[in-house]
Amino acid sequence: MTSAPIPDITATPAWDALRRHHDQIGNTHLRQFFADDPGRGRELTVSVGDLYIDYSKHRVTRETLALLIDLARTAHLEERRDQMFAGVHINTSEDRAVLHTALRLPRDAELVVDGQDVVTDVHAVLDAMGAFTDRLRSGEWTGATGKRISTVVNIGIGGSDLGPVMVYQALRHYADAGISARFVSNVDPADLIATLADLDPATTLFIVASKTFSTLETLTNATAARRWLTDALGDAAVSRHFVAVSTNKRLVDDFGINTDNMFGFWDWVGGRYSVDSAIGLSLMTVIGRDAFADFLAGFHIIDRHFATAPLESNAPVLLGLIGLWYSNFFGAQSRTVLPYSNDLSRFPAYLQQLTMESNGKSTRADGSPVSADTGEIFWGEPGTNGQHAFYQLLHQGTRLVPADFIGFAQPLDDLPTAEGTGSMHDLLMSNFFAQTQVLAFGKTAEEIAADGTPAHVVAHKVMPGNRPSTSILASRLTPSVLGQLIALYEHQVFTEGVVWGIDSFDQWGVELGKTQAKALLPVITGAGSPPPQSDSSTDGLVRRYRTERGRAG
């Protein structure tokens with residue numbers, strides 16, 4: 001499959017048309033948009049799978065959307081999308097296919113990439129995971145002393161940690177086998193020590209998640225965890241209390257893990273896209289293979305929508321392009337994600353890696369410098385906590401911060417309110433709807449004065465509005481719905497990356513710091529005075545640290 005040249009999107013007529021359009025409507029208030037088009041609240045919506053998405057409170061018109069779609073076609077979005085699904089090596093800097101979508105293909109699908117039957121390979125690993133977790137959950141698999149495993153500890157970092165942590169918390173209601181999970185990622189020993197403090201080695205299983213089985217933080221923590229285990233149960237216990245998610249059989253075997261209990265994945269799966277691969281083993285132990293299959297099916301619903309829906313009604317495309325509209329034409333630096341669900345409290349952190357590691361690039365895929373800002377900064381907290389922390393800036397600050405609100409109609413937890421007029425979940429969601437409304441429409445000085453506010457206070461209470469947001473609603477938080485939400489953002493990232501002309505699937509920016517850390521470790525720990533560093537700041541910091549540690553400075 002041949003590829004069209006990657007255009008410098010800012011040098012195209014489509015970009016110029018959007019720039020002129022922004023000059024025309026950029027200062028128009030959402031109050032005016034709704035007055036001019038009263039039906040937009042019903043019509044600027046899209047339903048896909050179990051998600052209802054309202055994008056009417058964005059500073060766009062139907063003309064804006066048409067121009068953004070034209071921009072996407074100018075960037076060959078449909079062609080690039082089809083190449084990704086077909087297994088073309090669109091990760092050009094590493095010469096790799098990008099096939100996280102293959103992880104959720106049904107068993108009867110067909111996809112051969114580089115001569116390999118990808119679907120067969122994926123389901124072989126899923127079957128192995130299912131067989132193992134069935135044994136663990138039933139009690140057939142026991143620890144070295146014969147006791148059942150009650151806690152799994154996932155040791156990983158980056159995509160091997162952020163995804164499992166987020167999903168475990170989000171799907172806690174679906175844990176059904178008496179097994180809990182904990183997660184260790186930070187090389188700071190406080191992380192591991194706190195995690196193990198109240199655990200029984202005899203009932204603890206460790207999952208070491210590292211593709212190469214050489215990731216510094218992961219192997220450092222895994223080695224310390226093995227020492228904790230063997231101090232209590234002896235060296236022979238390792239094979240009953242450790243399994244691996246890796247592709248390096250030799251190093252896994254050297255560690256003491258039976259390679260029959262090693263679950264693999266592929267170089268066409270990036271870490272931040274891997275929670276639905278064997279990296280999700282800890283999740284399957286907790287929720288079981290059937291719920292995990294529902295999770296994968298949710299991803300696939302959005303995959304098919306993204307692959308087949310016209311761009312004009314394609315949810316990830318529309319949301320990705322709207323994000324780009326704010327980044328490149330309004331100068332917005334960030335997007336906040338506000339789940340009105342405490343179980344999704346780690347979802348913004350998960351999206352930080354997904355979006356910022358993917359699109360935080362200053363070089364286009366062809367090696368030339370980018371000509372526009374790339375990479376939205378994602379952040380957020382669950383509602384209503386955020387309302388009492390940073391919503392002040394959203395409402396009355398000088399920075400434009402588009403917001404994504406996520407909520408559910410049917411709670412998995414609920415309690416009545418003291419007034420008896422509804423439930424706590426109703427109270428939560430009334431805040432959801434109120435915040436999107438106030439962000440959009442605000443309250444004018446005249447309205448505030450009419451309330452009897454003293455004249456000298458009126459200006460301080462003005463709510464300017466015109467703050468854009470997306471509202472995403474689903475019936476309830478299920479494994480499938482969570483998969484749909486994740487895939488919705490995955491494909492937004494792809495959409496933006498294609499338009500910007502960057503490679504969204506490499507992450508060279510994280511490598512140099514790791515290399516430098518390895519070089520500095522002997523400098524800060526070695527005997528004798530350390531060699532001078534190449535800059536006076538690092539040199540001074542190293543010497544200060546060594547002095548505080550009682551080493552020669």
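Start at 1 and count along the chain as shown; that gives each residue its number.
Backbone N, Cα and C atoms are what each Cβ position is placed from, and that goes for glycine too.
DSSP classifies G158 (mutagenesis position) as helix under the three-state reduction. Record note (Swiss-Prot) on the mutagenesis of G158 to Y: Loss of activity.
Within 10 Å of the Cβ of T212 (mutagenesis position) there are 11 other Cβ atoms, across all protein chains. According to Swiss-Prot, the mutagenesis experiment T212 to A carries this note: Decrease in activity.
The secondary structure of E357 (active site, proton donor), as reduced to three states from DSSP, is helical. The active site, proton donor annotation in Swiss-Prot covers E357.
Under a cutoff of 8 A between CB atoms, and with a sequence separation of 6+ in the same chain, H388 (active site) has no neighbours. According to DSSP, H388 (active site) sits within a helical segment. Swiss-Prot lists H388 (among others) with the feature active site.
Under DSSP, K514 (active site) is assigned to a helix (H, G or I) in the three-state scheme. The annotation active site is assigned in Swiss-Prot to K514 (among others) on the grounds of sequence analysis.
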Give me the Cα-Cα distance between T212 (mutagenesis position) and E357 (active site, proton donor), rounded to a whole Å.
20
Determine, to the nearest whole angstrom, how far the Cα atom of G158 (mutagenesis position) is from the Cα atom of E357 (active site, proton donor).
10
Would you kindly give the Cα-Cα distance separating K514 (active site) and E357 (active site, proton donor), rounded to the nearest Å?
15
When you measure from the Cβ of K514 (active site), which residues in the chain that are at least 6 apart have a Cβ under 8 Å away?
L216
Packing count at E357 (active site, proton donor) (other Cβ atoms within 10 Å of its Cβ)
22
